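Chemist: Quick paste of what Swiss-Prot says about this protein:
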- ARG47 to Glu: Impaired oligomerization (MUTAGEN)
- TYR54 to Ser: Normal oligomerization but impaired exoribonuclease activity. Pleiotropic developmental defects including spoon-shaped cotyledons, twisted true leaves and infertile flowers associated with reduced miRNAs and trans-acting siRNA levels (MUTAGEN)
- ASP114 to Glu: Impaired oligomerization (MUTAGEN)
- LYS119 to Glu: Normal oligomerization (MUTAGEN)
Amino acid sequence: MASFDGQGFMMVDNSWVQTKAIDVESTTDISPYLSKILEDSVWNGNRSIVFDVYWDVKSVSTKSEWRLCSVKFSTKNFCLFLRLPNPFCDNLKDLYRFFASKFVTFVGVQIQEDLALLKENHGIVIRSSLEIGKLAAKARGTPIVEFLGTRELAHKILWYDMSRLDSIQSKWDEASSNDRLEAAAIEGWLIFNVYDQLQQ
């Protein structure tokens, strides 16, 4: 069984999010961690996994090349951060299969361009995805909500104390890897809770 043995972080409602950050190499088996994320999404009832992707951008002559360099998956209790190799290895087939799952919905903020880049640049197809901003705008009857980022959207819907996230982000360049992991966990947890709130 996969162990999320990274740092754990307390959220503003006193719940706990356990993390795991992995530098994926050709011999790394990520499938147990993906299974744990999937299992937690099912046990928490809404079958959603919050995801975020991070890109390396390289300019070649007059155009930019985008390469997926890391991905984050969050559920109610876990945050998994995968730093991906360049070039991709065969063991990332598990990641492709995970994204193609029809049993869960991958939820994200401002993900339309990411979905297109994943497909165009890496052949990754997400079968079931949800742009949380669009759902929030429709549910609240406030079109502008669709264009908010993670922090602003979560604040608008949940009204949670954002001081810890703000503190980390205000000093991002000096932030430790542990602080950055905490920010990733907080953001994933916030969007999970926004989705949960909008479904009620």
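Placed from the backbone N, Cα and C atoms, the Cβ positions cover glycine too.
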Chemist: Show which residues of the chain containing ARG47 (mutagenesis position), separated from it by at least 6 in sequence, have their CB under 8 Å from its CB.
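Modeler: Listed in sequence order, they are SER41, PHE103, VAL104, THR105.
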Chemist: For TYR54, ASP114, LYS119, listed as mutagenesis positions, tell me which one has the smallest number of other Cβ atoms within 10 Å.
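Modeler: Least crowded of the mutagenesis positions TYR54, ASP114, LYS119, by Cβ count within 10 Å, is LYS119.
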Chemist: How many Å lie between the Cα of LYS119 (mutagenesis position) and the Cα of TYR54 (mutagenesis position)?
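Modeler: About 15 Å separates the two Cα atoms.
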